[in-house]
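As annotated by Swiss-Prot, Zn(2+) binding site applies to Cys176, His179, Cys238, Cys242, with the evidence given as similarity to another entry. Quoting Swiss-Prot on the natural variant Leu133 to Gln: In cell line V79-4. Here Swiss-Prot notes a natural variant, Cys135 to Trp, with the remark: In cell line V79-4.
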Amino acid sequence: MEEPQSDLSIELPLSQETFSDLWKLLPPNNVLSTLPSSDSIEELFLSENVTGWLEDSGGALQGVAAAAASTAEDPVTETPAPVASAPATPWPLSSSVPSYKTYQGDYGFRLGFLHSGTAKSVTCTYSPSLNKLFCQLAKTCPVQLWVNSTPPPGTRVRAMAIYKKLQYMTEVVRRCPHHERSSEGDSLAPPQHLIRVEGNLHAEYLDDKQTFRHSVVVPYEPPEVGSDCTTIHYNYMCNSSCMGGMNRRPILTIITLEDPSGNLLGRNSFEVRICACPGRDRRTEEKNFQKKGEPCPELPPKSAKRALPTNTSSSPPPKKKTLDGEYFTLKIRGHERFKMFQELNEALELKDAQASKGSEDNGAHSSYLKSKKGQSASRLKKLMIKREGPDSD
C-alpha cells in the first residue's frame with residue numbers, strides 16, 4: 001500500500017499574521033469572540049484613567065513595600081500579652097518549721113484514740129507504744145480531744161502534717177500527682193491537701209502564704225451530753241509509699257487548740273502511716289521496736305539513731321570442747337603395759353566426769369574409780385615384787 005502524501009499546502013500558524021485569521025475562526029459564543037484591534041489596545045493602556053490607576057496602584061505598592069522594609073529593619077515592639085504566673089514548685093520549702101512538742105496548756109489539752117486490734121480487716125488502729133496511727137487511704141480516723149476545762153467560745157482545732165525526719169522538715173507535705181488528679185474525696189477541699197475532715201461543713205482548708213503549709217481548721221465543739229471528749233473524724237488522702245508524694249517518708253500530724261485570735265492553747269502530735277494493711281504493719285513495727293529497745297519515739301529526730309547492742313564484742317565467745325563419742329581399740333603387747341594404759345585411761349575418764357557432771361555424781365564416780373585404782377595399784381606392787389625375785393627357768 002502506498003503511504004498518503006502529506007498535504008504541504010497546510011501551514012502551521014507560526015507567524016503573527018496568521019493569528020488574526022485563526023481568531024476569526026473561533027465560534028461566536030466564545031468569551032474571547034472578538035479580537036481587539038491594535039488601536040483599541042493602545043487606547044486601553046494609554047487612557048488617562050488606566051494610567052492614573054496604575055500610578056496610584058504603583059504608589060500604594062511602593063508604600064507597602066517601604067513599610068515592610070522599615071518593619072524588617074526597625075521592628076515595632078508590641079505590647080506583650082499578660083503572661084500566666086509560673087506554677088508553684090513541686091516541693092515548696094517553708095520558711096519556718098512548726099513545733100510538735102506536747103503542750104497541754106491551761107486547759108489540759110490531750111488526744112485519745114479508740115482501742116482497736118491488729119486484725120487484717122481493721123482500717124484504722126493506734127499503737128500506744130509507738131504513738132503511731134496506722135490507717136488506710138481515705139478511711140475514717142476518729143481522733144478524740146480531751147480537755148480539763150471548756151475553752152473559750154470561738155476556739156478552733158487545727159490539723160497539719162509535717163515530715164518527721166530533720167532533713168525533710170522544711171518541705172510541705174502534699175499528695176502525689178496521681179491522687180491530686182483523682183476525683184475522689186470532698187469537693188470542698190483542694191486536691192493537694194492531704195488531711196481532710198469528714199462530716200463537718202464548717203471545715204476550712206487553709207494555705208499559709210508565708211510557709212505554704214496546708215492545714216484544716218474546724219471550730220471546737222464541746223462534748224455532747226454523756227460524753228467526756230470531742231471526736232473529729234479525719235481522712236488521709238494519699239499513701240505513705242506514693243512516688244512523687246510522701247515517698248515512704250514518715251510524717252507527723254500536729255493537732256493544735258487555738259483561740260479566735262490564733263493564739264496557742266494546746267498542742268499534741270502523733271505519727272501516721274497510710275498503708276494497705278494497718279494491722280499487719282502495726283504488729284511488725286511493734287515487734288521490731290521491742291527487739292531493738294529504742295527510746296521513746298517522741299524524742300527529737302536527732303536521737304532516732306539505732307543503738308548498738310551492748311553485748312557485741314570483737315572476739316567470738318569461746319566454744320566448749322565437745323567429747324568425742326567414738327571408741328577405738330588399741331592393741332598392747334604385754335600385760336603390764338596394758339595395766340598402765342588402763343590406769344591412764346581411767347584417770348582421763350575421771351577428769352572428764354568431774355568437768356561435765358555435778359558434784360554428787362562425781363563423788364560416786366570418783367569413789368568407784370579410786371577403789372578400782374587402789375586395786376590396780378596393789379596388783380602393780382605384786383608384779384614388781386615378783387620381778388625383784390630370782391628368775392625361774
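Any Cβ shown, glycine's included, is placed from N, Cα and C.
Source: prediction; values computed, not measured.
Each of Arg175, Pro177, His178, Glu180, Met237, Asn239, Gly244, Gly245, Met246 belongs to the same chain as Cys176, His179, Cys238, Cys242, is absent from that list, and has a C-beta within 8 angstroms of the C-beta centroid marking the Zn(2+) site.
For His179 (Zn(2+) binding site), other Cβ atoms within 10 Å of its Cβ number 21. Of all the recorded positions listed here (Leu133, Cys135, Cys176, Cys238, Cys242), it is Cys242 whose C-beta has the fewest other C-beta atoms within 10 angstroms. Secondary structure at Cys135 (variant position), taken from DSSP and collapsed to helix, strand or coil, is strand.
When Cα-Cα distances from Cys135 (variant position) are compared across the binding-site residues Cys176, His179, Cys238, Cys242, the shortest belongs to Cys238.
Mapped onto three states, the DSSP output places His179 (Zn(2+) binding site) in helix. Cys238 (Zn(2+) binding site) is 14 Å away from Leu133 (variant position) when you measure Cα to Cα.
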